[in-house]
Amino acid sequence: MKVAVLGAAGGIGQALALLLKTQLPSGSELSLYDIAPVTPGVAVDLSHIPTAVKIKGFSGEDATPALEGADVVLISAGVARKPGMDRSDLFNVNAGIVKNLVQQVAKTCPKACIGIITNPVNTTVAIAAEVLKKAGVYDKNKLFGVTTLDIIRSNTFVAELKGKQPGEVEVPVIGGHSGVTILPLLSQVPGVSFTEQEVADLTKRIQNAGTEVVEAKAGGGSATLSMGQAAARFGLSLVRALQGEQGVVECAYVEGDGQYARFFSQPLLLGKNGVEERKSIGTLSAFEQNALEGMLDTLKKDIALGEEFVNK
């Protein structure tokens, strides 16, 4: 199983590469790519960690050598948020980066599963889909927007509030991956109940958690370490499913039946071909139903922006 990380010299990329080097199954290959010249050195640094995961690093304009034979490609390349910016302010720079890298994936490893981490995910996934479609290699079961950070944040905040072990809590999060489009389904957490005020406050905190980190880092970056952990969790789940493990479920932002929007984050059963089954979002509370209806315009606009970027 070969995993490629594109944007591997950045804050998310390095954290993700470290976690994959220590946690991928024995015999896996890990390939690191970034435009920055430090990338081969990041691979050498990680190669000294004693795990049976082969690692190589590549830098420069051409990602091809890193992508050859990849089964999973995780894309975290791009610029990070600064205070006062929201994820959509990143669009102008990151849209071009994602388009370029996905074109290279389409050429070199068209059958790979692709996880898009680069923000704004609501839009960059639509860009990736349109690029793959133009290249004639789009498979909607193999393209994912990685929203796992919303899930792990939800798990952490709920566990803190309710005095639970974080590992015991699993909150499904649907919708998209920014602001109001992030919808934690708190009504579906087994064995935990919330007051209306708690639901309102928690939902808001989960939606704004990225901004909390950006402000706390005081201009020195955005959420890189928790995002690295979230991306590793998703990537490792995907690898396990591709290798035939049964019953692997993760939420991610994918193209589905279009009931709510062309792309939508929901629980997915993963398998040997990527998405095996898009699972139902279940019964929503009145608060959640309202929030879902209220976000769809924003989500659809984000998606249209990505489609237009490629097709203009």
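Every residue gets a Cβ built from N, Cα and C, even glycine.
Residues or ranges marked as NAD(+) binding site in Swiss-Prot (evidence: experimental evidence): Gly7, Ala8, Ala9, Gly10, Gly11, Ile12, Gly13, Asp34, Asn94, Ile117, Thr118, Asn119, Met227. Around the Cβ of Gly7 (NAD(+) binding site), a 10 Å sphere holds 27 further Cβ atoms from the protein chains shown.
The Cβ neighbour count for Asp71 (variant position), using a 10 Å radius over every protein chain in view, is 18. Under its natural variant entries, Swiss-Prot includes Asp71 to Asn with the note: In strain: EC47, EC49, EC50 and RT272.
The substrate binding site annotation in Swiss-Prot covers Arg81, Arg87, Asn119, Arg153. The Cβ neighbour count for Arg153 (mutagenesis position), using a 10 Å radius and every protein chain shown, is 24.
A 10 Å cutoff on Cβ-Cβ distances gives Ala106 (variant position) a total of 21 other Cβ atoms nearby, all chains included. Annotation of the natural variant Ala106 to Ser in Swiss-Prot: In strain: ECOR 27 and RT082.
Among the sequence features in Swiss-Prot, the mutagenesis site Arg153 to Cys is noted as follows: Loss of interaction with substrate.
Its Cβ taken as reference, His177 (active site, proton acceptor) is surrounded by 30 other Cβ atoms within 10 Å in the chains shown. The active site, proton acceptor annotation in Swiss-Prot covers His177.
Within 10 Å of the Cβ of Ala218 (variant position) there are 8 other Cβ atoms, across all protein chains. Ala218 to Arg appears in Swiss-Prot as a natural variant; the accompanying note says: In strain: A8190, E2666-74, E830587, E851819, E3406, EC10, EC14, EC32, EC35, EC38, EC40, EC44, EC46, EC47, EC49, EC50, EC52, EC58, E64 and EC70.
Looking at Swiss-Prot, the entry for natural variant Asn290 to Ser says: In strain: E2666-74, ECOR 27, ECOR 45, RL012A, RT104 and RT174. Asn290 (variant position) is surrounded by 11 other CB atoms, counting those within 10 A of its CB over all protein chains shown.
One natural variant catalogued in Swiss-Prot, Gly294 to Ala, is accompanied by this note: In strain: ECOR 45. In sequence order, Val180 are the residues of the chain that are 6 or more apart from Gly294 (variant position) and have a CB within less than 8 Å of its CB.
A natural variant is reported in Swiss-Prot for this position, Asp297 to Asn, and the note states: In strain: E830587. DSSP classifies Asp297 (variant position) as helix under the three-state reduction.
Taking only the Cα positions, the spacing between Asn94 (NAD(+) binding site) and Asn119 (substrate binding site) is 7 angstrom. Every protein chain shown contributes to the tally, and the Cβ of Ala9 (NAD(+) binding site) ends up with 24 other Cβ atoms within 10 Å. Ranking the binding-site residues Gly11, Gly13 by other CB atoms within 10 A of the CB puts Gly11 at the bottom. Among the recorded positions listed (Asp71, Arg153, Asn290, Asp297), Arg153 has its Cα nearest to the Cα of Arg81 (substrate binding site). Comparing C-alpha positions, Thr118 (NAD(+) binding site) sits nearest to His177 among the recorded positions Asp71, His177, Ala218.
Relative to Asn119 (substrate binding site), the recorded positions with Cα atoms inside 10 Å are His177, the candidates having been Gly7, Asp71, His177. According to its DSSP assignment, Arg153 (mutagenesis position) is helical.
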